[in-house]
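Peer 1: Provided herewith is a single structure, encoded as structure tokens, for subsequent inquiry.
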Amino acid sequence: MKYKNLMARALYDNVPECAEELAFRKGDILTVIEQNTGGLEGWWLCSLHGRQGIVPGNRVKLLIGPMQETASSHEQPASGLMQQTFGQQKLYQVPNPQAAPRDTIYQVPPSYQNQGIYQVPTGHGTQEQEVYQVPPSVQRSIGGTSGPHVGKKVITPVRTGHGYVYEYPSRYQKDVYDIPPSHTTQGVYDIPPSSAKGPVFSVPVGEIKPQGVYDIPPTKGVYAIPPSACRDEAGLREKDYDFPPPMRQAGRPDLRPEGVYDIPPTCTKPAGKDLHVKYNCDIPGAAEPVARRHQSLSPNHPPPQLGQSVGSQNDAYDVPRGVQFLEPPAETSEKANPQERDGVYDVPLHNPPDAKGSRDLVDGINRLSFSSTGSTRSNMSTSSTSSKESSLSASPAQDKRLFLDPDTAIERLQRLQQALEMGVSSLMALVTTDWRCYGYMERHINEIRTAVDKVELFLKEYLHFVKGAVANAACLPELILHNKMKRELQRVEDSHQILSQTSHDLNECSWSLNILAINKPQNKCDDLDRFVMVAKTVPDDAKQLTTTINTNAEALFRPGPGSLHLKNGPESIMNSTEYPHGGSQGQLLHPGDHKAQAHNKALPPGLSKEQAPDCSSSDGSERSWMDDYDYVHLQGKEEFERQQKELLEKENIMKQNKMQLEHHQLSQFQLLEQEITKPVENDISKWKPSQSLPTTNSGVSAQDRQLLCFYYDQCETHFISLLNAIDALFSCVSSAQPPRIFVAHSKFVILSAHKLVFIGDTLTRQVTAQDIRNKVMNSSNQLCEQLKTIVMATKMAALHYPSTTALQEMVHQVTDLSRNAQLFKRSLLEMATF
């Protein structure tokens with residue numbers, strides 16, 4: 001399966017960590033060449049400003065959906081396309097099994113390598129035009145006048161004298177497709193190697209069929225994925241992603257490799273009371289208090305064997321040992337020691353109020369563990385009667401704070417805003433001119449009700465997240481941002497209050513058709529009209545508030561203490577919690593809620609007596625939980641300073657180059673403006689011929705000859721200005737300048753060429769010879785049509801930037817304009833001298 005080139009927008013800035021990774025800024029538009037390239041899950045091969053490299057897929061967002069294409073007979077291997085074009089190697093296409101061939105026998109052309117592997121039936125012709133199928137773009141680039149369009153880079157012609165010609169690269173085999181070489185020695189992709197000197201398909205000679213039937217290559221051929229790729233797939237993932245190793249107790253062998261998912265292993269099958277104990281302890285987020293759940297534990301519950309389940313369960317869960325566990329009730333205190341509570345999943349114990357250091361440490365761990373838990377469950381858990389830290393909670397503003405890194409917060413906010421806009425759009429799609437009539441309401445009453453409920457739900461989720469961001473702003477030293485966000489939030493809250501009230505009133509009347517259907521126009525608005533009018537204003541207010549939060553995300557959002565910032569963190573956090581209707585809420589953390597608020601996975605069993613940490617010692621807790629996160633690479637100070645120095649030096653070099661480029665562009669702009677402002681002279685009385693033109697015995701009158709010579713000189717001057725403008729435009733395209741730059745240069749090209757059109761129109765009105773008038777008019781009209789084409793091509797190149805196809809089309813049209821302008825100038829000279 002392959003994908004066509006897609007466009008993707010960068011959601012965040014990306015600083016490359018290796019030579020193959022691509023650097024980009026937030027908002028850049030990248031061309032996605034391949035997803036999950038080279039078997040690297042989550043890494044995409046992209047192109048930006050003429051450079052290619054791999055980028056993390058969770059840092060970009062596709063602008064359009066993926067379009068799959070199957071390997072048809074019209075598709076050719078990328079590495080062999082230009083070789084086939086220039087006759088250096090002949091590759092054969094496998095017919096598409098979905099293409100309904102004329103008969104059941106595949107027709108294969110003879111091999112030009114004379115290997116004799118494929119035997120072709122003698123009765124079938126092998127005409128070359130039937131064998132090779134060259135894409136239309138390549139045919140035009142070779143035989144047409146538009147010039148080559150090779151690879152994914154924009155090719156600009158080179159100016160030679162008063163014209164432009166395309167220069168073909170010297171070696172197409174290496175420079176056609178700008179794709180990094182494969183790191184594997186075997187063919188993983190469904191593309192024959194371009195440098196193969198032998199037969200295309202590696203089929204053993206012993207399997208040749210003399211019947212002339214196409215022999216499908218075995219699984220060991222080029223098209224098969226080598227076993228090493230499948231075998232090393234897990235190894236590749238572990239090298240590319242920083243997955244934590246499973247936690248194992250010292251001295252315990254790795255009895256069985258448990259799965260990656262957070263599901264307790266099924267090696268032990270409890271029955272009876274054991275099963276009851278398991279379900280009472282394994283279900284996180286149960287509504288009953290913790291003390292009540294402990295009462296259901298059987299005091300005679302035997303602990304699992306040390307070598308059977310505990311070791312495997314410890315392998316399945318990677319949770320710090322520093323997290324303390326709840327003690328059982330007083331009646332089961334004889335079983336409260338850690339060694340007899342192995343296998344019982346429990347909720348972490350509160351830290352005593354006087355142990356401040358240990359409490360802060362466990363709070364940090366809890367924030368890390370709870371960062372993906374739903375906020376609805378968090379709000380419900382605030383009434384837990386077993387929490388002793390509720391009296392120690394901070395101010396209300398701090399209770400609602402969002403402890404997220406900026407990238408995760410921005411992505412989550414964008415999803416909420418998009419869901420809100422989609423909900424309002426679906427409601428507006430149902431509102432028509434006669435949508436309140438009885439017939440329409442009878443058909444669409446359920447759809448309207450669903451759309452109203454979705455708008456209210458999405459707005460509620462959006463407000464839930466935004467309030468947390470406003471709470472973060474309240475903790476900043478400067479309150480200017482907080483006051484601004486509070487004003488913008490107030491508008492959205494007012495709208496939400498109106499929508500909630502009107503929705504409640506609509507539910508009170510049970511959405512009765514007799515009440516909602518209106519056959520006559522009336523001046524009074526009912527609840528449904530009021531809901532629609534207010535819902536229209538919500539996306540604009542939400543967009544303004546979202547823009548404010550995105551702009552100040554670095555100041556508003558910071559990870560909480562103890563949280564980890566991984567490169568693929570945003571994707572993993574966003575996918576950890578799902579909400580109805582596609583919404584996702586931000587996690588609001590309450591310092592006193594971490595007891596009743598359970599994990600999405602069961603907690604590990606208590607540690608054995610030899611390995612159980614001292615719950616009364618905060619120092620031991622600090623030491624133990626740090627050991628469990630030793631897989632996190634902490635960058636040293638020297639390495640960090642060295643990288644920062646390199647980045648600063650690179651940034652300074654880029655700034656200097658940018659300043660030099662901007663200075664050159666500014667001077668070029670000024671020169672072009674001076675040339676453009678020069679008008680076309682119409683006063684022939686002040687004109688003196690620059691050179692003596694040869695006279696002939698043709699029927700051209702002296703007055704027409706003088707006019708042709710006069711405007712030929714004018715055309716020569718403005719033609720040079722046109723070439724200078726084209727040079728500036730091609731320079732912008734070659735340096736990958738944005739649309740605002742090359743569009744401005746294209747205007748100079750159009751204005752310069754328009755002066756030539758003006759000269760042609762003036763000559764058409766002033767010359768007396770009919771044949772000369774017709775020739776000048778035809779040439780002038782051709783230039784005018786070419787200008788219209790350039791305007792459209794420039795517009796498409798700007799709209800589809802950075803599409804190389806659109807840019808290349810603009811370059812082709814401008815090149816054609818230079819040729820037509822040169823022909824127009826030459827025709828004036830010919831008509832004046834012959």
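Here the Cβ of each residue, glycine as well, is placed from N, Cα and C on the backbone.
Those substitutions? Not in this structure, it's all original residues.
Owing to the predicted nature of the structure, the values given are computational and were not obtained by experimental measurement.
Here's the feature list from Swiss-Prot:
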- 3-65: domain 'SH3' (DOMAIN)
- Cys18 to Ala: Abolishes the oxidation-mediated reduction in interaction with SMAD3 (MUTAGEN)
- Ser735 to Ala: No effect on interaction with PLK1 (MUTAGEN)
- Leu751 to Asp: Abolishes interaction with BCAR3 (MUTAGEN)
- His754 to Asp: No effect on interaction with BCAR3 (MUTAGEN)
- Phe758 to Asp: No effect on interaction with BCAR3 (MUTAGEN)
- Ser780 to Asp: Reduces interaction with PLK1. Abolishes interaction with PLK1; when associated with D-804 (MUTAGEN)
- Ser780 to Glu: Abolishes interaction with PLK1 (MUTAGEN)
- Met796 to Asp: No effect on interaction with BCAR3 (MUTAGEN)
- Thr804 to Ala: Reduces interaction with PLK1. Reduces protein phosphorylation by CSNK1D; when associated with A-780 (MUTAGEN)
- Thr804 to Asp: Reduces interaction with PLK1. Abolishes interaction with PLK1; when associated with D-780 (MUTAGEN)
Peer 1: Which of the mutagenesis positions listed here (Cys18, Ser735, Leu751, Phe758, Met796, Thr804) have a Cα atom within 10 Å of the Cα of Ser780 (mutagenesis position)?
Peer 2: Phe758
Peer 1: Nearest of the mutagenesis positions to Ser735 (mutagenesis position) by CA-CA distance, picking from Leu751, His754, Phe758, Met796, Thr804?
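Peer 2: Comparing Cα positions, the candidate nearest Ser735 (mutagenesis position) turns out to be Thr804.
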Peer 1: With helix taken as DSSP H, G or I, strand as E or B and everything else coil, how many residues of the domain 'SH3' (3-65) land in each class?
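Peer 2: Across the domain 'SH3' (3-65), the residues distribute as 6 helix, 30 strand, 27 coil.
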Peer 1: Rank the mutagenesis positions Cys18, Leu751, Met796 by how many other Cβ atoms lie within 10 Å of each Cβ and give me the one with the fewest.
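Peer 2: Among the mutagenesis positions Cys18, Leu751, Met796, the lowest count of other Cβ atoms within 10 Å belongs to Cys18.
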Peer 1: For the domain 'SH3' (3-65), what's the model's average pLDDT?
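Peer 2: Within the domain 'SH3' (3-65), the model's average pLDDT equals 85.
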Peer 1: Check the Cα distances from Phe758 (mutagenesis position) to each of the mutagenesis positions Cys18, Met796, Thr804 and keep only the ones within 10 Å.
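Peer 2: Matched mutagenesis positions: none.
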Peer 1: Of these mutagenesis positions, Ser735, Ser780, Thr804, which scores lowest on Cβ atoms within 10 Å?
Peer 2: Ser735
Peer 1: Whole-number Å only: compute the distance from the Cα of Leu751 (mutagenesis position) to the Cα of Thr804 (mutagenesis position).
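Peer 2: Here the two Cα atoms lie 25 Å apart.
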Peer 1: What's the number of neighbouring CB atoms sitting within 10 A of the CB on Phe758 (mutagenesis position)?
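Peer 2: I get 17 for this one.
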Peer 1: Given a separation of at least six residues and a C-beta threshold under 8 Å, show me what packs close to His754 (mutagenesis position) in the same chain.
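Peer 2: Listed in sequence order: Leu787.
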Peer 1: For Met796 (mutagenesis position), just give me the three-state DSSP call.
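Peer 2: Note: Met796 (mutagenesis position) is helical by DSSP.
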